[in-house]
Amino acid sequence: MELAEKDKGRDFTLRNARMDDIDQIIKINRLTLPENYPYYFFVEHLKEYGLAFFVAIVDNSVVGYIMPRIEWGFSNIKQLPSLVRKGHVVSIAVLEEYRRKGIATTLLEASMKSMKNDYNAEEIYLEVRVSNYPAIALYEKLNFKKVKVLKGYYADGEDAYLMARPL
């Protein structure tokens, strides 16, 4: 899938990630997030969930990505305990100079659509640092709700919000 997007005068292209994008994805991960994963972790997720793993391209370079996975587990949003197929946003990042241009929103929307249509997920969830106000605002704009606080979730001891929404 390849989509051309225009937002605030910036052109970017969204497409499914490929193996030859992994090095650029890892570079973005290391530059923008304190949570870093080994090479094989990205490769496994791309092989297993590639239809929902997207990159944003500007001038032939990857400037953002979303890496998901699909899981079976208890619903994060239903009142009564029930097992559901759900999408999990493992990692999403956009290079700082390309933020606030609609790239993260577009990445999330494309991945959510694929999780629902290609993987039959019923809901989606993610974890976000309680101090990451811009990300929380983005997720709330996309109708994610704070489900609970995960105390000491991150390696540095910071708490996370678990946020979720139906697909």
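Cβ atoms here come from the backbone N, Cα and C positions, even for glycine.
So, quick note: what you're seeing has the original residues, none of the substitutions.
Pulled from Swiss-Prot, these are the features on record:
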| type | residues | note |
| --- | --- | --- |
| BINDING | Y37, Y154 | substrate binding site |
| BINDING | H88, E127 | Zn(2+) binding site |
| BINDING | I92, A93, V94, R100, K101, G102, I103, A104, T105, N132, Y139, E140, K141 | acetyl-CoA binding site |
| DOMAIN | 12-167 | domain 'N-acetyltransferase' |
| MUTAGEN | L33 to A | 20- and 2-fold decrease of the catalytic efficiency and affinity for Ser-N-terminal peptide. 11-fold decrease of the catalytic efficiency for Met-N-terminal peptide, but almost same affinity compared to the wild-type |
| MUTAGEN | E35 to F | Strong decrease of the acetyltransferase activity with Ser-N-terminal peptide such as Alba. 2-fold increase of acetyltransferase activity for Ala-N-terminal peptide such as Hjc compared to the wild-type |
| MUTAGEN | Y37 to F | Same catalytic efficiency and slight decrease of the affinity for Ser-N-terminal peptide compared to the wild-type. 3-fold decrease of the catalytic efficiency and 1.3-fold increase of the affinity for Met-N-terminal peptide compared to the wild-type |
| MUTAGEN | T105 to A | 3-fold decrease of the affinity, with no significant difference in the catalytic efficiency. Same fold compared to the wild-type |
| MUTAGEN | Y125 to A | Same catalytic efficiency and 1.7-fold decrease of the affinity for Ser-N-terminal peptide compared to the wild-type. 1.5- and 2.5-fold decrease of the catalytic efficiency and affinity for Met-N-terminal peptide compared to the wild-type, respectively |
| MUTAGEN | N132 to A | 4.5-fold decrease of the affinity, with no significant difference in the catalytic efficiency. Same fold compared to the wild-type |
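DSSP assigns V94 (acetyl-CoA binding site) to a strand. With N132 (mutagenesis position) as the anchor, the candidate recorded positions are Y37, V94, I103, Y125, Y139, and the one with the nearest CA is Y139.
Y37 (mutagenesis position) falls outside any helix or strand according to DSSP and counts as coil. Working note on the recorded positions L33, I103: by count of other C-beta atoms within 10 Å of each C-beta, I103 ranks first.
Cβ crowding, taken as the number of other Cβ atoms within 10 Å, peaks at Y139 among the recorded positions Y37, Y125, Y139. When the Cα of K141 (acetyl-CoA binding site) is compared against those of the recorded positions Y37, Y125, Y154, the shortest separation belongs to Y125. Between the CA atoms of K101 (acetyl-CoA binding site) and L33 (mutagenesis position) there is a gap of 19 Å, rounded to the nearest whole number.
All protein chains considered, the CB of E35 (mutagenesis position) has 13 other CB atoms within 10 Å. Note: the Cα of H88 (Zn(2+) binding site) and the Cα of Y154 (substrate binding site) are spaced 17 Å from each other.
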